Amino acid sequence: MDASSSPSPSEESLKLELDDLQKQLNKKLRFEASVCSIHNLLRDHYSSSSPSLRKQFYIVVSRVATVLKTRYTATGFWVAGLSLFEEAERLVSDASEKKHLKSCVAQAKEQLSEVDNQPTESSQGYLFEGHLTVDREPPQPQWLVQQNLMSAFASIVGGESSNGPTENTIGETANLMQELINGLDMIIPDILDDGGPPRAPPASKEVVEKLPVIIFTEELLKKFGAEAECCICKENLVIGDKMQELPCKHTFHPPCLKPWLDEHNSCPICRHELPTDDQKYENWKEREKEAEEERKGAENAVRGGEYMYV
């Protein structure tokens, strides 16, 4: 039998392969090859796939977009991502999926356009992340700049104490002091930001607007009991009350829930989080989730004896 007549892989095996490729996206050295493999599978099998497999394709492609935005920003990665997003946008028919993929395409093009528009000098640095080059060195981190300024300041002050101040040393000292102050203004906000998890912003306005509203019926009254109440206003629920339902299935009066979600992004009862409009916070959550998965993987590996040394 020739290759052209060989049977196509079953949907089950395709799902397993997509699962494995999605995991490979977390490994930087495997990212680009994984994206290319996902692209090939999408091109060859999406049109004949079942709705559930099509959904899995969409989830994996969306994961590629998330990883590009939050972790791997090298130009080559974005080029591979753009090709995948364009193929996916061409194939999908669901309106919301197509809209999201269009935004992924636009963001990839914007990212690559920014790289193209950078001054020629900047292209003489690193060919890719981690590459060692003999061209100009990257800028020093701010902490090292401050350390060098402190050393210079201490040297000048030491010279003044032994030889007495001169007009030149007084001027140099004043200049160094000003540079130190300016540098601290740049460092302190970063220190404060890194001191712990960021404060959770309000829930996304679009998500809140789409929360379903249900009517409290006699059947629900029997289910929850006569003492059922809105936990925000503490009023007992009565038949006919309009209730807004969160993804965690907890319900509240819409006028009670709105002020809460204007300031928080979580359920008042179980703290299940809703998406927010703050991309920086969403990126932080994504990194925390990945870090937690890596910690669990390491713990499981140690328990399983994968990293035992003799």
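Just so you know, glycine gets a Cβ as well, placed from its N, Cα and C.
A mutagenesis experiment is reported in Swiss-Prot for this position, CYS230 to Ser, and the note states: Loss of E3 ubiquitin ligase activity. Counting only same-chain residues six or more apart in sequence, the Cβ atoms lying under 8 angstroms from the Cβ of CYS230 (mutagenesis position) belong to LEU237, MET243, THR251, PHE252, HIS253, CYS256.
Record note (Swiss-Prot), mutagenesis CYS231 to Ser: Loss of E3 ubiquitin ligase activity. The unchanged residue is displayed. According to its DSSP assignment, CYS231 (mutagenesis position) is coil. In sequence order, HIS250, PHE252, PRO268, ILE269 are the residues near CYS231 (mutagenesis position), counting only same-chain partners six or more apart with C-beta under 8 A.
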